[in-house]
Amino acid sequence: MASACGAPGPGGALGSQAPSWYHRDLSRAAAEELLARAGRDGSFLVRDSESVAGAFALCVLYQKHVHTYRILPDGEDFLAVQTSQGVPVRRFQTLGELIGLYAQPNQGLVCALLLPVEGEREPDPPDDRDASDGEDEKPPLPPRSGSTSISAPTGPSSPLPAPETPTAPAAESAPNGLSTVSHDYLKGSYGLDLEAVRGGASHLPHLTRTLATSCRRLHSEVDKVLSGLEILSKVFDQQSSPMVTRLLQQQNLPQTGEQELESLVLKLSVLKDFLSGIQKKALKALQDMSSTAPPAPQPSTRKAKTIPVQAFEVKLDVTLGDLTKIGKSQKFTLSVDVEGGRLVLLRRQRDSQEDWTTFTHDRIRQLIKSQRVQNKLGVVFEKEKDRTQRKDFIFVSARKREAFCQLLQLMKNKHSKQDEPDMISVFIGTWNMGSVPPPKNVTSWFTSKGLGKTLDEVTVTIPHDIYVFGTQENSVGDREWLDLLRGGLKELTDLDYRPIAMQSLWNIKVAVLVKPEHENRISHVSTSSVKTGIANTLGNKGAVGVSFMFNGTSFGFVNCHLTSGNEKTARRNQNYLDILRLLSLGDRQLNAFDISLRFTHLFWFGDLNYRLDMDIQEILNYISRKEFEPLLRVDQLNLEREKHKVFLRFSEEEISFPPTYRYERGSRDTYAWHKQKPTGVRTNVPSWCDRILWKSYPETHIICNSYGCTDDIVTSDHSPVFGTFEVGVTSQFISKKGLSKTSDQAYIEFESIEAIVKTASRTKFFIEFYSTCLEEYKKSFENDAQSSDNINFLKVQWSSRQLPTLKPILADIEYLQDQHLLLTVKSMDGYESYGECVVALKSMIGSTAQQFLTFLSHRGEETGNIRGSMKVRVPTERLGTRERLYEWISIDKDEAGAKSKAPSVSRGSQEPRSGSRKPAFTEASCPLSRLFEEPEKPPPTGRPPAPPRAAPREEPLTPRLKPEGAPEPEGVAAPPPKNSFNNPAYYVLEGVPHQLLPPEPPSPARAPVPSATKNKVAITVPAPQLGHHRHPRVGEGSSSDEESGGTLPPPDFPPPPLPDSAIFLPPSLDPLPGPVVRGRGGAEARGPPPPKAHPRPPLPPGPSPASTFLGEVASGDDRSCSVLQMAKTLSEVDYAPAGPARSALLPGPLELQPPRGLPSDYGRPLSFPPPRIRESIQEDLAEEAPCLQGGRASGLGEAGMSAWLRAIGLERYEEGLVHNGWDDLEFLSDITEEDLEEAGVQDPAHKRLLLDTLQLSK
């Protein structure tokens, strides 16, 4: 928390010196934390108001509650505390006078102002330069920032004297001595001129002499320029300019001061005309010279290079029964003709004959990705008489499968009958260029080639729709850089990309280019910049941003360069918060929301400068072995995100490339980790400084297809980083039925809303609703109920009477399903926001109310939770919709319950659909036409490589450490989780002793903690579930408890009765035993077993960024990650049956459904039986039905196979067997030697051992 003691304020309200109780730019939440730490009645501070510019907020602590009073300036710059009607207003000239009066008792405040609370300052070294680690050792002189750049705002007045202090010394040393001469004139000759004017003089001789003296150097410079231009002019025209010649001849003649000034003005006028004339002369001369030459070629109008036909070698995946009929599995060649819109299936027969079938693009109905087998893909073809057929193919690799899917999507898009696209591809590049010009060839950056997750060679040349290039320490001029980018793209794609925006701040630049066909789809372009150096004004660090609308979808792009230095993590965090708050992008009507909530899709990238907290030799050893997992555990950015300090609920693709900084220039083989400085040797450990993160609205479509770095661009000590994204977009919807009439109006109706807000205040609140589908924002009435079980948190509730009915401007479901609602919870006393959130309308559409549940945040900090019940009523005649192109690819739901390689957990209810590695959970959707018939079925938790057709997601963090504890148990029941909405055990404020709960008794049953983490303090609140989670199995269930055992509420908070409108399976159906620990409330809780994952190299013990799910935080009692863990299971139990846990295996027709919009994961994994796949493929149903019989799913057989392989010491082959379809012991008995070889078993002894063991088990 940073607070400055500068002195903004109207009319010098703070006097000549800012007092200790004044905190500039301090947030409301941070102010309450400072007062809570003070802990004494009468503690107070003054901060800037968040709702009214130029106003202040007086915060007073009394009886452990914070009371806030607004201090408003009037038209005469007097200050007064806002009072109730009828109370006389007292006016003050300064804040000091105001505080002095209210420090006396009985002045109308809740208590007298007794104890001023000072801010916490981060100690800075005397020379506070960002180049502390040698990163910017010789930065070029920064150019002037453009007119669109903005700096941190300062108040209209300053406590310091006039503007002469910081600039005078520099000005005195200016080469022309202008400031010195001017200063001398004002001190001496000014008086003489004044006397002369009083005496009737009509001119100012001393001022004239002063100006002439100051401009003498300008005289000589103009003479030099004129002389050079005259020579250049003679190249194109033999005649000289007589005026120029005369002026040059007079340059050595003696002149008086007045004559000198007249001569200078004349020279400047001649120079202006001469510059214009010489251009015309040159143009005419060159036109005459080329009149006999052949005409210049016309600009190229070629379209993008055509995509050649691509072939993929695959094997047909068949059942065991079919395999016995046809013998060895069949091999196919799939040829994709994007330009022709055809897919050809070529099957090679044993007698060398070929059999092929051609499907046009409109006969390919759906692609179904297997979640469990990464290189398996189901393709649904349309046959005659409206029948379909599904074929499952096994590709050579998962990358080939993704390339095939991308080509088919491109083919569908190219031949679509839709006028506007449903999906576009976006390239994001970030590169710290090290103040060195780039090499001639940067194609590998443009085409995402290099290390990490890269595109397949068949798709690298496909041009993206939008290219965004962010650079730092870029010494190339803006125009030159833009031309370089456009030229590179032109050479690569044969397309003339259009520049949409270019924004610079010093040497930080962001450039956005789009395909020519999309130029008219771009609107509302906005640019901005923020300085984050010393006092947010000096230095060379900061951020630049660009935002625009692509049809109906808003995009934001932020390129930043944060403070360098291993030890400056807190400063980097503050840089991020400053950028988040001060960058002015997007819709101005959404100024109540920070930029993380203003855009459908926000991409944040750049040189974030977060480092690795590990010894340099250990880092180098891990890099040499290409073991990045231990390094990612000590990555500062990951650690800070897991503590909710920065990038709240942003996503980042899994990192599989080496650290991009700090390389020896000219090579990518050596890290230059030591730097000789005057103060000694400076160590710059290799780090992932250059990153790409993103945040999207819930229930939107976004997939990260690549994330890596180049390995052949070596001019800088940073490697360029790239990321490519598949992004769903919406069109500017035009209703075929026209604007909504009263008879067919759509309505957004709320039954209730309930929020938990992190505050020590007890004021009333109201909600504001914003959306592009509304004509204007709407407000609710103040809440009609509130309660508090904890001093630092307040639960507020609104019934339907207090909530408005919203009327969208259009009533069509196709329009409404793409809309979102932004909510901000504001206080009645100061009209300041206590938290904002976004809710997708798609899941709320229906004839019955649906539940929504999400987090509140403010100024980048998590400040609460909000849940409610609402419905979007759409007239029946406006229910028509169509399938989006990105919904054409789905996840095989039959396999969704199987384990994935690295599952992760989400933290909210409504999330963007993303196929990235880090977003965490899949949810199968039902068609919108079915929304009025039945609620959606929730899928089990997982981490798919690609999204389902409608998978709401929130921003999870990456699990990096398998939790330690007891071996995986089964079959023991645990108590159901309690409702955290009324459980004070969840509410812990950072640095403040818990005042309502007894201290936690020691728990001897806690899982052992690694030695490297013994210096950490246990947390007794829910942790944000960062570990791997075992997926539920039919008939088995899964644990509902969090990884940290001390997270369950005490037993005196029973769950409420089950609402009739929201019935679904409880989060824990068949809980499993685990180590018993006690939470703060004293309730016993059984921790879940460690999850299962594919074998990976063993990791040495060490501090883990995921330590929060182990129930630990860093030393120093840093509980910031649990400032708001208050409702990790916010509403799970409110809708859980009160009776005993039921069996996880239910007959299909009786499966219970959750309300749409509730999370599949809210701090812990939910367990549901894997839903049956719903397809129109009749011939496949009979084949798939046995898989769900007998109370087992595919994951169960896989687990048995895993145990069997471990028993015989051959677990290394598990992944190869699973990827080739041998995932169940029941079918392994039919495996052959050839099948084992294809699965990677080459050792004859191992093959014999496997076959013999299987034979004995028959």
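Just so it is clear, glycine is given a Cβ too, placed from its N, Cα and C backbone atoms.
What Swiss-Prot lists as domain 'SH2' is 21-117, and the listing cites sequence analysis.
Around Arg47 (mutagenesis position), a 10 Å sphere centred on its CB holds 23 further CB atoms from the protein chains shown. Where Swiss-Prot documents Arg47 to Gly as a mutagenesis experiment, the accompanying text is: Abolishes interaction with p130Cas/BCAR1 and its ability to induce increased adhesion. Abolishes phosphorylation upon FCGR2A clustering.
All protein chains considered, the CB of Asp607 (mutagenesis position) has 27 other CB atoms within 10 Å. According to Swiss-Prot, the mutagenesis experiment Asp607 to Ala carries the following note: Abolishes enzyme activity but not phosphorylation upon FCGR2A clustering.
In Swiss-Prot, a published mutagenesis experiment is listed as Thr958 to Ala, annotated Reduces PDGF-stimulated tyrosine phosphorylation and association with SHC1.
Taken residue by residue, the domain 'SAM' (1196-1258) breaks down under DSSP into 45 helix, 0 strand, 18 coil. Positions annotated as domain 'SAM' by Swiss-Prot, on the basis of sequence analysis: 1196-1258.
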Secondary structure content, the domain 'SH2' (21-117) (per DSSP, counts of residues): 19 helix, 31 strand, 47 coil
Given Asp607 (mutagenesis position) and Arg47 (mutagenesis position), what distance in Å do their CA atoms have, once rounded to a whole number? 32
For the domain 'SH2' (21-117), what is the mean per-residue pLDDT, to the nearest integer? 88
Check Asp607 (mutagenesis position) against DSSP and tell me helix, strand or coil, would you? strand
